[in-house]
Amino acid sequence: MAMVQPKSQKARLFITHLLLLLFIAAIMFPLLMVVAISLRQGNFATGSLIPEQISWDHWKLALGFSVEQADGRITPPPFPVLLWLWNSVKVAGISAIGIVALSTTCAYAFARMRFPGKATLLKGMLIFQMFPAVLSLVALYALFDRLGEYIPFIGLNTHGGVIFAYLGGIALHVWTIKGYFETIDSSLEEAAALDGATPWQAFRLVLLPLSVPILAVVFILSFIAAITEVPVASLLLRDVNSYTLAVGMQQYLNPQNYLWGDFAAAAVMSALPITIVFLLAQRWLVNGLTAGGVKG
């Protein structure tokens, strides 16, 4: 026999569902509006959510194709969006891999080894990470300007310089992976040592396979942070062809001519790499975030 819910419980359930729907609508509306702007004729930021007439002109320009106007004029692509997208994926991918590698080895040292000043180093890393990157922009510019004189591939206007700058943001990830490592019983590594494994082999063959969920989380968070970052990339990159998509999209918002439709199409394209990476790694995301809590 089905249980009859009291009216008060039904009302609470209805209100809960209504609030959830309103919350989802508040999140989805800006995204749908950006898509709608990219499908409208002209470069206008205002208008209905559903375009009266769908136009693919902005998408053609973003993909590098010329567009023929009604009067016969040919409009070439104003900016190399696909090149910017590739630059973004390249910089974010290499940065994320480097951050995972550095964070994992540092976290292993803090979780398994004993050395003087370990607690001080951990706290210091976390404190320095609390300050926003914009506070160090002047210092970063001077640093990479000087580094470029000796090591050209990590100087100004190079992707290597941007990647090198992003590798500095590992403190929070070190804490997260350290907490995950501390949840793994050290007896597994001791058993591997009894079988003749070196510390490096125990780390590589025992600890790393058990840490795939948290490594996937760190990779996703690092990838998203790098592909959406603007201040550091806009400071270090000068050449238009070297821009990442997040930096290059600002070129559409010229004070004399706001290209909102083209900007919206490029904005939607910028979300594709993040969506693909998230979908590929989502099965590890919840487990990694749950088990990777910072442990004292």
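Note that Cβ sites are derived from N, Cα and C of the backbone, with glycine treated the same way.
The domain 'ABC transmembrane type-1' annotation in Swiss-Prot covers 85-281 and rests on sequence analysis.
One mutagenesis experiment named in Swiss-Prot is E190 to A, C, K or L, and its note says Reduction of transport rate. Spatially close to E190 (mutagenesis position) yet at least six residues away along the chain is no residue at all, judged by Cβ distances under 8 angstroms.
Look at A192 (mutagenesis position): DSSP puts it in a helix. What Swiss-Prot says about the mutagenesis result for A192 to D, S or L is this: Loss of transport and MalK dissociation from the membrane.
According to Swiss-Prot, the experimentally introduced change G196 to P is described as follows: Loss of transport and MalK dissociation from the membrane. Of all Cβ atoms in the protein chains displayed, 7 besides its own lie within 10 Å of the Cβ of G196 (mutagenesis position).
Annotation of the mutagenesis experiment G196 to A in Swiss-Prot: No effect.
For the mutagenesis result P209 to A, the note given in Swiss-Prot is No effect. Sequence-distant neighbours of P209 (mutagenesis position) (same chain, six or more apart, CB under 8 Å from its CB) are absent.
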Item to check | Surrounding CB atoms that lie within 10 Å of the CB of A192 (mutagenesis position), all protein chains | outcome: 18
